[in-house]
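Annotated in Swiss-Prot:
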- 153-243: domain 'BRCT' (DOMAIN)
- THR299, CYS311, GLY353, PRO354, PRO355, GLY356, ILE357, GLY358, LYS359, THR360, THR361, ASN456: ATP binding site (BINDING)
- ASP427 to His: In cs mutant CDC44-2; causes cell cycle arrest (MUTAGEN)
- GLY436 to Arg: In cs mutant CDC44-3/4; causes cell cycle arrest (MUTAGEN)
- GLY512 to Ala: In cs mutant CDC44-9; no effect (MUTAGEN)
- ASP513 to Asn: In cs mutants CDC44-1/5/8 and CDC44-9; causes cell cycle arrest (MUTAGEN)
Amino acid sequence: MVNISDFFGKNKKSVRSSTSRPTRQVGSSKPEVIDLDTESDQESTNKTPKKMPVSNVIDVSETPEGEKKLPLPAKRKASSPTVKPASSKKTKPSSKSSDSASNITAQDVLDKIPSLDLSNVHVKENAKFDFKSANSNADPDEIVSEIGSFPEGKPNCLLGLTIVFTGVLPTLERGASEALAKRYGARVTKSISSKTSVVVLGDEAGPKKLEKIKQLKIKAIDEEGFKQLIAGMPAEGGDGEAAEKARRKLEEQHNIATKEAELLVKKEEERSKKLAATRVSGGHLERDNVVREEDKLWTVKYAPTNLQQVCGNKGSVMKLKNWLANWENSKKNSFKHAGKDGSGVFRAAMLYGPPGIGKTTAAHLVAQELGYDILEQNASDVRSKTLLNAGVKNALDNMSVVGYFKHNEEAQNLNGKHFVIIMDEVDGMSGGDRGGVGQLAQFCRKTSTPLILICNERNLPKMRPFDRVCLDIQFRRPDANSIKSRLMTIAIREKFKLDPNVIDRLIQTTRGDIRQVINLLSTISTTTKTINHENINEISKAWEKNIALKPFDIAHKMLDGQIYSDIGSRNFTLNDKIALYFDDFDFTPLMIQENYLSTRPSVLKPGQSHLEAVAEAANCISLGDIVEKKIRSSEQLWSLLPLHAVLSSVYPASKVAGHMAGRINFTAWLGQNSKSAKYYRLLQEIHYHTRLGTSTDKIGLRLDYLPTFRKRLLDPFLKQGADAISSVIEVMDDYYLTKEDWDSIMEFFVGPDVTTAIIKKIPATVKSGFTRKYNSMTHPVAIYRTGSTIGGGGVGTSTSTPDFEDVVDADDNPVPADDEETQDSSTDLKKDKLIKQKAKPTKRKTATSKPGGSKKRKTKA
């Protein structure tokens, strides 16, 4: 049976004095058998020449417990002073062996590593913080390939050290270097502070970090120094104060996990005894108790049973609890008093965040702790307005029958007669006229029962009806530290070995999805009883959670020069780049086209200028546009999408990839396309009105007539003022132009001919006089198309369409309108543009006037 103590506590302390790791490290500059043999030949002058190769073989195949069997004297003799002058690279591991035996500290090892001269470090010019690279995660294959060239250190040799990586290392990517440091127990941070032990500097380091290093006088080393640090550090971080503190923390985590596992065992034993007694007495068994404990899913078996067991999001859970605890008091105040946290005005709460982080579990536990009965509905099953009215509406002002059979003297049953409605997966509901989103938002405004809504995407357009209606409570992905103790408890309970240092990789692989992590452990435990650094890469690759990136993330990733370097191209292949395009193949080409001019290229060919690279990228984008026209044409050549991915996104980005000069901008093409459609519609309307007095098409009207109209309709106001009103109206009547057409014509001009500033120079009295006189006169009207002057809005003129993101269900039949919502389908003449109604009199009506008099006058008008 394996035990977690192999990774924590006493057993780890005994490994500190082992000597097998150091002897293996002697030849670890290149981890090959030849190096080991060569090193053993070098040490053949010592008293025990044949024991060292044997210890190396044992160390490769045995567990850390086997390391204790190696004798200390052989280790001391191998590090005799006569060996040190031989060669610098070969003697360092030998000195490391003696250091490990003499209980050195981490500071002793750091003092032996030469510090970098900060004046010779190349600083990134015009540096801006790169959020994406700072949060980038290394690929498992990348870590395996790059870590293989590093010397292998002792278990937890960097324990107690806080390391910061900055800049570009010569042979190691940022993610791989951080994973290597975490593998040996180091704490890796992004920023430098007084708690930082050492900084590993590379090329193009941040200037602010260099200033911080000088200010705090922190040790700075390069990649070679990082190798020496791993090779020279003793097991368990040595005897320093920081290492001892880290060991105590690991031991405390081990004790907590052990206690929680023991409590789980006791609860299972008590539960099995109760079930056995119930079966003997012939009592009723609940559905959950029928399934044996060993047959349950781990996500159910190890689900939190109280709020203290919820991993992360403590603030969000307490906010939800306070809202629900004060709900009845807020109801008595008619939800008019916000309270201290501002939640007293909301009848409903909206929990939103990524899947698998405990939103539904938190809602259930909060309701149970406060004594509420729970009515849960899956909103994605109750998608339409009809089903929502049938299934949920009647429960909004009802009571729980279960509460009448509970003992009211118990604290948890104080709210037993009340229940809370939990609507899960709200973002899966249908929008539009027949969808349930709008109806559910109405429920949130008038419900007499606490309503908890749960969704993943709060910012979807169809979720806007819930704005200012629900109390928004955001749940975030928990970090590895908040999940670690729970996972270690599960590992102890299920009797398999889980290295605490690989939990970060598990969380990274699943992107903080606790549910997926537990399912991962459940599946792996059937085939192996150990999860450590030897198999974590294979596990991470198999269980990697694929999430479609958003357009901003895709553009930043594609325009990053690192993925086009020699190392980056091996780890992030062409297929991976094309896969980025397919995350959003509608927006990716537009985002690349918008931002490809905002980079500082780092992948230029020798002798190639930035302008030449931009020209090649622009030419390729134009070719991609030709391919897209074929794809979107009537031929529907969707098989050309991979070619379009290369021409429109991958190839242009590869030419100009590097560092972003600013932030990623959203594509302006959408706005410009909408603007062009608007002006095309206005031009078509003006052409339709003026065609009785002109003989040209729309293009000719824009190029030839509109500049003349500008001179005849605008310039007279600047020269003559109010005296030009009559002449301007006369010109408009000659060409059948309306007042709206006058405004539209003035919007068409761009560049030096823009009219915005000129119109502001016209006095306000002239503008108002022009409007009043035009409205007081009758004007010739061109022939209008049928229905073009009357806007829609009646029941007979519009059809209700569901939200474009959802498919209409078979049960989504049209809902008959209520009596009070019935509208007259007859044509409303008040909305006709050509029929004008007299303004209502401003004088106050006398009390003796008949109510029908005004109606008669309105009818005659």
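Here the Cβ of each residue, glycine as well, is placed from N, Cα and C on the backbone.
Just so you know, the substitutions we noted aren't modelled in this structure.
It should be emphasised that the depicted structure is a prediction, and the values quoted were computed from it without experimental measurement.
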Overall pLDDT of the domain 'BRCT' (153-243), taken as the mean: 83
Neighbourhood of PRO355 (ATP binding site) by C-beta distance under 8 A, where only residues 6 or more apart in the same chain count: ASN456, ASP513, ARG515
In three-state DSSP terms, the structure that LYS359 (ATP binding site) belongs to: helix
Spatially closest candidate among THR299, ILE357, LYS359, THR361, the listed binding-site residues, to GLY436 (mutagenesis position) (Cα to Cα): LYS359
Neighbourhood of ILE357 (ATP binding site), C-beta criterion under 8 angstroms, separation at least six: GLY312, ASN313, PHE475, ARG476, ARG477, PRO478, GLY512, ASP513, ILE514
Sequence-distant neighbours of LYS359 (ATP binding site) in its chain (C-beta under 8 A, six or more apart): LEU351, TYR352, GLY353, ILE454, PHE475
Under 8 Å by Cβ from THR361 (ATP binding site), same chain, sequence gap 6 or more: ALA303, PRO304, VAL310
Candidate with sparsest Cβ neighbourhood (10 Å radius) among GLY353, GLY436, GLY512, the listed recorded positions: GLY353
Largest inter-residue Cα distance among THR299, CYS311, GLY353, PRO354, PRO355, GLY356, ILE357, GLY358, LYS359, THR360, THR361, ASN456 [record-listed ATP binders, Å]: 19
Separation of alpha carbons, THR299 (ATP binding site) and ASP427 (mutagenesis position) (Å): 23
